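Reviewing the structure listed below.
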Amino acid sequence: MDDLLAELKSEMDAAGVDADVEFSLPTLELTAALDATIDDTSQLYTDDPPHHYTDTPLTGDDLPLLEAWLDDAQLHGVGDDIIAEYIDEVLLVLITVRGGACGKELLQDVRRLFGADVSPGTMYPHLKQLADAGLLEMSELTKRKVYRVADAQAAIEHVDSVVLQLLTFAVGLQTIMADCIVNQSADPQPQDE
């Protein structure tokens, strides 16, 4: 893998890409898996509802796409209020990665990925709204409902749009904060005597 990274870096240098880029194996695996998911969305859902559904715990072995992120301290540092604010996007990503999930699995996934305790009273209305909006399909089984992505491209575009807005906001806020720090250090407040 190191040879591939070195080859990629040298190709970037030869192409005149002027950037200090660092690669890590989990980042590349996640990016490659995401690219494969976006290119081949046919496996994300099926047209026929399943006849039998078995709970599958979210593990690194079962879902290599999220392996680098499971039990990650940075993700566990995200506040429950932020998770609740963006629960639609979180649910769409988790259901897309899984290819389908029931509510119990999604609650466990959110807890495992983010350390957040989202209540069923918060999550289930959002699943219904996503289904009503045509982003999810819901199959009713004997003891549970299974949610699948109805239109993978629409789901990806929705999440991508929200993520872009969040990144733009975060970069803008961080830039303003950096300017404030620079201005304060350049113009110290007079001390009271």
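Just so it is clear, glycine is given a Cβ too, placed from its N, Cα and C backbone atoms.
Just so you know, the substitutions we noted aren't modelled in this structure.
Lifted from Swiss-Prot, the feature list:
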type: BINDING; residues: Lys143, Arg144, Lys145, Val146, Tyr147, Arg148; note: DNA binding site
type: MUTAGEN; residues: Lys104 to Ala; note: About 5% transcription activation
type: MUTAGEN; residues: Arg111 to Ala; note: About 50% transcription activation
type: MUTAGEN; residues: Arg112 to Ala; note: About 70% transcription activation
type: MUTAGEN; residues: Val159 to Asp; note: No longer activates transcription, does form probable dimer
type: MUTAGEN; residues: Leu166 to Glu; note: No longer activates transcription, does not form probable dimer
type: MUTAGEN; residues: Cys180 to Asp or Leu; note: Still activates transcription
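A map of Swiss-Prot features onto the structure.
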{"residue": "Lys104", "record": "mutagenesis position", "Cβ neighbours (10 Å)": "12"}
{"residue": "Arg111", "record": "mutagenesis position", "Cβ neighbours (10 Å)": "15"}
{"residue": "Arg112", "record": "mutagenesis position", "Cβ neighbours (10 Å)": "18"}
{"residue": "Lys143", "record": "DNA binding site", "Cβ neighbours (10 Å)": "8"}
{"residue": "Arg144", "record": "DNA binding site", "Cβ neighbours (10 Å)": "15"}
{"residue": "Val146", "record": "DNA binding site", "Cβ neighbours (10 Å)": "18"}
{"residue": "Tyr147", "record": "DNA binding site", "Cβ neighbours (10 Å)": "27"}
{"residue": "Arg148", "record": "DNA binding site", "Cβ neighbours (10 Å)": "22"}
{"residue": "Val159", "record": "mutagenesis position", "Cβ neighbours (10 Å)": "19"}
{"residue": "Leu166", "record": "mutagenesis position", "Cβ neighbours (10 Å)": "14"}
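Distance between Cα atoms for Arg112 (mutagenesis position) and Tyr147 (DNA binding site): 19 Å, as a whole number. Shown in sequence order, Cys102, Gly103, Leu127, Met138, Ser139 are the residues of the chain, 6+ apart in sequence, with a C-beta less than 8 angstroms from the C-beta of Lys145 (DNA binding site).
Across the fold, the C-alpha of Val159 (mutagenesis position) and the C-alpha of Arg148 (DNA binding site) stand 15 Å from each other. Taking only the Cα positions, the spacing between Leu166 (mutagenesis position) and Tyr147 (DNA binding site) is 26 angstrom.
Within 10 Å of the C-beta of Cys180 (mutagenesis position) there are 10 other C-beta atoms, taking all protein chains into account. Cα spacing between Arg144 (DNA binding site) and Lys104 (mutagenesis position): 9 Å, rounded to the nearest whole number. Annotated pair Arg148 (DNA binding site) and Arg111 (mutagenesis position), C-alpha to C-alpha distance, rounded: 20 Å.
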